Amino acid sequence: MLPSLALLLLAAWTVRALEVPTDGNAGLLAEPQIAMFCGKLNMHMNVQNGKWESDPSGTKTCIGTKEGILQYCQEVYPELQITNVVEANQPVTIQNWCKRGRKQCKTHTHIVIPYRCLVGEFVSDALLVPDKCKFLHQERMDVCETHLHWHTVAKETCSEKSTNLHDYGMLLPCGIDKFRGVEFVCCPLAEESDSVDSADAEEDDSDVWWGGADTDYADGGEDKVVEVAEEEEVADVEEEEADDDEDVEDGDEVEEEAEEPYEEATERTTSTATTTTTTTESVEEVVREVCSEQAETGPCRAMISRWYFDVTEGKCVPFFYGGCGGNRNNFDTEEYCMAVCGSVSTQSLLKTTSEPLPQDPDKLPTTAASTPDAVDKYLETPGDENEHAHFQKAKERLEAKHRERMSQVMREWEEAERQAKNLPKADKKAVIQHFQEKVESLEQEAANERQQLVETHMARVEAMLNDRRRLALENYITALQAVPPRPHHVFNMLKKYVRAEQKDRQHTLKHFEHVRMVDPKKAAQIRSQVMTHLRVIYERMNQSLSLLYNVPAVAEEIQDEVDELLQKEQNYSDDVLANMISEPRISYGNDALMPSLTETKTTVELLPVNGEFSLDDLQPWHPFGVDSVPANTENEVEPVDARPAADRGLTTRPGSGLTNIKTEEISEVKMDAEFGHDSGFEVRHQKLVFFAEDVGSNKGAIIGLMVGGVVIATVIVITLVMLKKKQYTSIHHGVVEVDAAVTPEERHLSKMQQNGYENPTYKFFEQMQN
């Protein structure tokens, strides 16, 4: 009976694995999925035949972000409407992985956790509920968490009910691979123990079977240890040789025979993640070396439950494996781990670990999180032309460091839960609360480091933009001062300067957009500062472009080109203004450090030199024509002094309305509130950081608020006075004074009279008496 039930459950799970949502996958044999293994080409499921296929372009390998995974799903399934991705619940075994540049390979098998590409509108999974099992679900609309978080929630809930997690699925998507709830099925411990080995049910509380050795290692004999070690060694040799064959041959790989001499395999094996030995070394030395290695998660991001032998404790403990890399101290089950490493004494292992193992420096683990100063290295290194690449690497190192620390905490959490099985519920909750606080602390620390990274990157980008703008302005003024000036060369230099200014504006808008996505309140606070900074950019461009019309001959010749440039960029200016005025849009969370906006076109927008600043001033203002500029009969531009500010003076050319413009003055200009149209202007240092405040534009708002406050206070006072007068108005009730010595009948009658009752007989006699 039990074997039949197990077969039925297996068949049902298989049908569900091939099951396709009815909304967009009708008629497909398999669900769209992708799988990644770092160092090999990505794999995707062929929805027509249900087989895994390599990346069609032959170039794409493992992807580090959820946004990238979603984009890759949309690339490999262009005919489907992929709207989201979610990590699969179970790992799968996939064959024929290829290196980059090859599209068809054989014999390469890896176990990975794929990502499901969700089609159309999200539909929750239909979970099978076996007999004696319970279907539960949890939703929290105030949180938006990953697949791993909800898996942990489901597992903890089942554990509190003394049951095992049988199956689960996500509910209520709120972002890319993020959800607001989980549905799950909890089954009694006895039901789960029928389908797995009894030792696993007692020692391993994991609800997922990750594959592995099915042989019974209960005896733990020396012969079986030798057999296991040799089998693993041969498998590693075969994989390494197959990798070498890919680099030499163009055809399909052929599986290597196990009889190949160890000497040849050892010469080609250079990775420290695997331990090879020659025929002269004993198997005991191999086992000691394998079991003495520290647990390695590897560079990949999967969270696969595995076991490794801990030298200090002398037993096998659980940890999370990333899915690639690592070393051979990595076992599917605790029983398998103890069968290999349990027969080796702790003293010999400690002796082995005290001696440094030979390592190839070229094959050290690729996870940079092991270095505590991974981010500090970026912060201490000055910025250069490769700032963006350095920032991306530092961001990746930071995320790798965070993942490694989270993996360590999850391993400790898993071990603590296993040890707290028989403790009271209060102690279990204390353990859970402790690790939840630890996880929150790590998340907060990572968020602070991300913020520091972004701020440093912003400051360096601002410095680079200022340098480029200053250099472009110097070249533009030099071209104007040339004798004779070349109009087209002047226009090219002007165009480069305008582009530099637009880079500044684009960077400002990117920063504002990022703040608006992650913190709308802060965006509302800095909005006026951003507008002020944009005004400074426009005024600076206005002053710079006015220099062109000091040379009428040059300005007249390139007037059409300048007009065309302005007309081309006018539409983009309208979009910028609309974005600044519009309400902040809702984003799916904080996955992106810096939103990647498309490269924008350059824009030339001029503002009036004087007058109050308003949103209308941001509209494109066509440059004044050549006829409106006083003629410069000498066809010269005012000489520009590049000396420091202390060594140069301000001289105004009569009738021009412009000062003797310098590079630093235009690049760092901040218009004073008192200057007139025909007078010189004061030059101040104005950085890209938003510290300026538009005081003038707030006067009207302050006056309006004061008047409104007076009106509201008046209304409140009048209302209070009226209410108080109403309280003192007299309330008349018909109360009849009753003697305390009267009879109960008379007292009852008096109460009736108080309530409005009038006896017709009494009324008749009263009228008679009157």
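Just so it is clear, glycine is given a Cβ too, placed from its N, Cα and C backbone atoms.
Every position carries its original residue.
Taken verbatim from Swiss-Prot:
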type: BINDING; residues: 96-110; note: heparin binding site
type: BINDING; residues: H147, H151, Y168; note: Cu(2+) 1 binding site
type: BINDING; residues: E183, C186, C187; note: Zn(2+) 1 binding site
type: DOMAIN; residues: 374-565; note: domain 'E2'
type: MUTAGEN; residues: Y728 to A; note: No effect on MAPK8IP1 binding
type: MUTAGEN; residues: T743 to E; note: No effect on MAPK8IP1 binding
type: MUTAGEN; residues: G756 to F, H, N, S or W; note: Greatly impairs interaction with DAB2
type: MUTAGEN; residues: G756 to Y; note: Impairs interaction with DAB2
type: MUTAGEN; residues: Y757 to G; note: No MAPK8IP1 nor APBA1 nor APBB1 nor DAB1 binding
type: MUTAGEN; residues: Y757 to I or W; note: Impairs interaction with DAB2
type: MUTAGEN; residues: Y757 to F; note: Greatly promotes interaction with DAB2
type: MUTAGEN; residues: Y757 to G, H or V; note: Greatly impairs interaction with DAB2
type: MUTAGEN; residues: N759 to A; note: No MAPK8IP1 nor APBA1 nor Dab1 binding. No effect on APBB1 binding
type: MUTAGEN; residues: Y762 to A; note: No MAPK8IP1 nor APBA1 nor Dab1 binding. No effect on APBB1 binding
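Here Y762 (mutagenesis position) is positioned 113 angstrom away from C98 (heparin binding site), judged by their C-alpha atoms. Residue with the densest Cβ environment among the recorded positions N96, T743, N759: N96, by other Cβ atoms within 10 Å. When Cβ neighbours within 10 Å are tallied across all protein chains shown, the highest count among the recorded positions Y168, Y757, Y762 belongs to Y168. The Cu(2+) 1 site is defined by H147, H151, Y168, and by the 8 Å test on Cβ atoms against their centroid, the other residues of the chain that qualify are E87, N89, L148, H149, W150, T152, A154, G169, M170, V182, F184. In the three-state DSSP reading, T743 (mutagenesis position) counts as coil. Take the mean position of the Cβ atoms of E183, C186, C187, the recorded Zn(2+) 1 site; other residues of that chain with a Cβ within 8 Å of it are L127, V129, C133, K134, F135, L136, A154, C158, T163, L165, H166, D167, Y168, F184, V185. Cα of E183 (Zn(2+) 1 binding site) to Cα of Y168 (Cu(2+) 1 binding site): a distance of 5 Å. Comparing the binding-site residues R100, K106, H110 by how many other C-beta atoms lie within 10 angstroms of each C-beta, the top residue is H110. Cβ neighbour density within 10 Å is lowest for G756 among the recorded positions E183, C186, C187, G756. For the recorded site, G756 (mutagenesis position), the DSSP three-state label reads coil. Across the structure, H147 (Cu(2+) 1 binding site) and G756 (mutagenesis position) are spaced 73 Å apart at their Cα atoms.
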